[in-house]
Structures are given as C-alpha cells and as structure tokens.
Amino acid sequence: MARVTLVLRYAARSDRGLVRANNEDSVYAGARLLALADGMGGHAAGEVASQLVIAALAHLDDDEPGGDLLAKLDAAVRAGNSAIAAQVEMEPDLEGMGTTLTAILFAGNRLGLVHIGDSRGYLLRDGELTQITKDDTFVQTLVDEGRITPEEAHSHPQRSLIMRALTGHEVEPTLTMREARAGDRYLLCSDGLSDPVSDETILEALQIPEVAESAHRLIELALRGGGPDNVTVVVADVVDYDYGQTQPILAGAVSGDDDQLTLPNTAAGRASAISQRKEIVKRVPPQADTFSRPRWSGRRLAFVVALVTVLMTAGLLIGRAIIRSNYYVADYAGSVSIMRGIQGSLLGMSLHQPYLMGCLSPRNELSQISYGQSGGPLDCHLMKLEDLRPPERAQVRAGLPAGTLDDAIGQLRELAANSLLPPCPAPRATSPPGRPAPPTTSETTEPNVTSSPASPSPTTSAPAPTGTTPAIPTSASPAAPASPPTPWPVTSSPTMAALPPPPPQPGIDCRAAA
C-alpha cells in the first residue's frame, strides 16, 4: 500500500475593519507554517510587535522541519519576544506594545501548536467545529470559575482584557502536539472575527469547499458584524495530494499592503467609507458647443441647494448624537480616563474628549470625577496609567472597546479591582547623621591580671621609699602613657547584617500610594 503524503492547501486574508485607523494584525501562511499575530499598543506599536514575532517564526517554513516541533516553536517564540524587548530598549516610546500569537508547524501527519493571547485556533473535522486554543483573557477566567457562561462571555464588556501576551517580558506560551488527518480544516483567526461572529456562523463559512472563498466569506461576515477591530484569518486544509502549495502568503501589517474588501452596506460600512474617501478632481476640457449645456432655473437650483443643506445638517446632527453617546476607557495625559466620543479625528478636529477620570481613595476605593475637577485639590489619587500592570496598561493605551457610559464605568471598576499594581511600601527609617549604628558583636573577655584585686603585683605591695625623691608609680608615666593591659584571648563572633532588597520601583512593580 502506497504511503499517503499529507500536505497543506491554504489561504489567508486580513482587513483593517471599519473602526480602526490601521491594521495591527500580521499573518504568515506557508507549506509548513501557519502563524497569526494580533498586535496591541496603539499607534504603530502593535504593528511593530506583530511583525517582529512573525519575522522570528518565518524561518520555520522550510522544506522538512522534522525533529522536535514544539522545541522549534518555543525557540522561535522566545526569539520574537526578545526582539520586542530589544526594540523597546531602542525606542522607549514603544513600551507597552505586545502581540498575541497562534501558530501551527506542520510535518506530515503531526503538527505542533503554540498559543498565547486571545487569537484562536479551530479544527473542523467530520463536520464538527472545535476550538483548539484557550483564550488568555480575564473573561475566560470567569468562565473557568463558573461565574459566567460562554454565551455571556461572548458579549462581556471586558472580553478584550488579555492576561498573557508577548510584550518583551518573560512569559510561557502554551505548546501542544496534535495529529493531522486528511480532510481536516484548520482556522486561525484574530478576535476581530471571533468577537462579532458566532461559532455557528463561522462553521457555515468553513463548510465552503474552496479555502480562498471560505476565508473571503469569514472576513465579509466580520465586516457585516460591524468590523469593530482588525480581522485576520488563515484557512488551511490537510489533503493527501503529492504536491501542496509552496508559495507563502503574507497579509496584514507584515505585508505592507492595506487589503480592504468592498465595504458592506451597513451603518458602520458607510461611516468607514466616509472617513476613507479621497476626492479626485478631474480636469474636463471646455466643450466647443457651450450653447448645448442645460440651464437650470433659479427655483430648481434653490431647491437643490436647500435639500443638500438639510441633508448635511441632518447628517451632522445624527453623527454628533452618535459620537456624544459613545464612551470608552483610554489613557489621557497619563491618567486612566473615560473618553466621550470615538477615537480619531476628522478634518483635523478631535472626535473625543475626556469625560470622567478614575480616582482612588487612601482605602483604594474608586470614584469618578469630572475632568474639570482634576485640576483642583482632591482627597483621592488620580488613577494613573503607570498604576496598572503592563498587559492592562497596553490595553488602556490602545483604548478599550467602546460602549455606553455604564459600560465604560464598569471597565474602570474592573481595572481598579483586578489590574492595579500593589501599593509601594513606605520608605524605611534611616539613622540620624553623625550617629552610626554600633556593630553587632558577641564577645567573651577575661579581665587582665593587673586589674584583679585577688592577685596584687609584687611591685605595688612594697612600701614606698622615704626621702626627698618623690615616688614614681610603676603603672603610669607622665611622659609616655602606659600601653593598655594585654587581655586574655578574646572570642569574637561578628554578625553581618544582610543587605536590604532593592526598593520597589513605582510604575514597574508597585504604584504610588493614594
């Protein structure tokens, strides 16, 4: 019986979405390697982190990986994490950037899987869809503890709070080995797909036979769901052909291209189209026959101008109402704040403004104060970005998912309850200047024989001579002081005090007390 050769047939797609200004996802799909990274950190930092990690894994896509697949994946992930740390050291402004990672290294009938963060891996086998990764998120811990159901987690306001990611700091990814079978279909996706699209709908799209059409359909579904985030997918089939694909596919931030699908006819799609549209002015040469131009009557022209004015005014009022009813948690001037509006700007004007700021009492109780109050005297400590742990700090810097004011207040309370660094200890008391602390010793000393009354010296017991010459004591001389008496051997055990540990650093392993 001939040996069956298993190969991959794959497709990858990435889209910026309808809300984000740039694409921070990066994806690589090749004959041996499928890898997807969802960057975070705001501005260009997320793009940098995801590109560095994908670049560190790309060399695994060789002709025959063989050997220990998990060891190779682990080494490549650590190299990518070290690259992030080195980049932050060169550019301190990138501190807080990070990325998720879900990757598969394929070798015949087996594959290695590495995962960290909230990007996901799915397996479609025999018509059944199974999630093969576990989200490293705060909401997933609530599900594990039985506090909420998986259905409630799907719409939980804190679903984007990541507990583990590649940020340049030491972290252990999840590594597993799996068996590959002919007919299996694997899906890697960012949370831009799994958040707005249900598993049932994902299953329907994955049942499309062609991998490219299936990937295209998944992106389309995410955009129709509002496209709140970058969305990236890899769809790969395990097939028993003699030859599979060999040309790798790059998409997202790592490709340098802005892959955008035709925007859906939804409110979010139309809003995104308005922000992206660029006017192209074409020069039209003058026509020779100017008399053939239709002439509009003054009444019709006035009607058109009035109609356009009404529509523009209505659009502005509706847009203003939508913006003013939207709230999200983000960094503002170094403080964790609730912002009103949406991220970004239009024609040079900011579309958001600070609304409330978190304030911590000495007993660590959270209250919200208006932005106008933050400039005056306070009986609480403003909740600073540096008070948060690094993963949550990166999330807030990028901006948490928007919603109602109650949603944003809930996010703020969740951060105060679960994401703060421990308070810095009070400074140690020091000795006053000029009074050094005495050394700590333990001694056993025998007295000198000259000081013992039980053994008087013969010279001191003789009577003093009489005469004009004054007696000179044998124990002292005015010209030269007597040397100190020689003691018996002394046993000394000095106790060396241990050096105190280095003090915690605010913003790194502790926060300033309220």
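Glycine too: its Cβ is placed from the backbone N, Cα and C atoms.
Taken from Swiss-Prot, the feature Mn(2+) 1 binding site covers ASP38, GLY39, and the record attributes it to experimental evidence. Using a 10 Å Cβ-Cβ cutoff, ASP38 (mutagenesis position) registers 31 neighbours.
Annotation comment: Swiss-Prot describes ASP38, ASP191, ASP229 as Mn(2+) 2 binding site, evidence class experimental evidence. In the three-state DSSP reading, ASP38 (mutagenesis position) counts as strand.
Listed in sequence order, ASP118, THR137, ASP191, ASP195, GLN395, LEU400, PRO401 are the same-chain residues at least 6 apart in sequence whose CB falls under 8 Å from the CB of SER160 (mutagenesis position). Per Swiss-Prot, Mn(2+) 3 binding site is recorded for ASP118, SER160, ASP191, and the stated evidence type is experimental evidence.
Residues or ranges marked as domain 'PPM-type phosphatase' by Swiss-Prot on the basis of sequence analysis: 9-238. When pLDDT is averaged over the domain 'PPM-type phosphatase' (9-238), the result is 93.
Here the residue is the original one, but Swiss-Prot notes a mutagenesis experiment at this spot, THR5 to Ala: No change in activity. Packing around THR5 (mutagenesis position) is summarised by its Cβ count: 14 other Cβ atoms lie within 10 angstroms of its Cβ, all protein chains included. A coil conformation is recorded for THR5 (mutagenesis position) in the three-state DSSP classification, outside any helix or strand.
The Cβ of ARG20 (mutagenesis position) lies under 8 Å from the Cβ of ASP229, ASN230, each of these being in the same chain and 6 or more residues away along the sequence. The annotation that Swiss-Prot gives for the mutagenesis experiment ARG20 to Gly reads: 60% loss of phosphatase activity.
As a published mutagenesis entry, ASP38 to Gly appears in Swiss-Prot alongside the note: 90% loss of phosphatase activity.
According to Swiss-Prot, the mutagenesis experiment ASP118 to Asn carries this note: Decreases affinity for Mn3 by 4-fold, no effect on hydrolysis of p-nitrophenyl phosphate.
All protein chains shown were included, and the count of other CB atoms within 10 Å of the CB of THR141 (mutagenesis position) stands at 15. According to its DSSP assignment, THR141 (mutagenesis position) is helical. Listed in Swiss-Prot as a mutagenesis experiment, THR141 to Glu is described as follows: No change in activity.
In the three-state DSSP scheme, SER160 (mutagenesis position) falls into the coil class. Under its mutagenesis annotations, Swiss-Prot gives SER160 to Ala the following note: No change in affinity for Mn3, no effect on hydrolysis of p-nitrophenyl phosphate.
For the published mutagenesis ASP229 to Gly, Swiss-Prot gives the following note: 90% loss of phosphatase activity. Within 10 Å of the C-beta atom of ASP229 (mutagenesis position) sit 25 other C-beta atoms, taking all shown protein chains into account.
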Inside 8 A of the center formed by the CB atoms of ASP118, SER160, ASP191, which other residues of the chain have their CB, for the recorded Mn(2+) 3 site?
ASP38, THR100, GLY117, SER119, ASP135, THR137, ARG159, ILE162, SER190, SER194, ASP195, ASP229
Here the Cα-Cα span from ASP38 (mutagenesis position) to THR141 (mutagenesis position), rounded to a whole number of angstrom, reaches 20
For ASP191 (Mn(2+) 2 binding site), list the number of other Cβ atoms lying within 10 Å of its Cβ atom.
25
Reading the DSSP string in three states, the entry for ASP191 (Mn(2+) 2 binding site) is helix
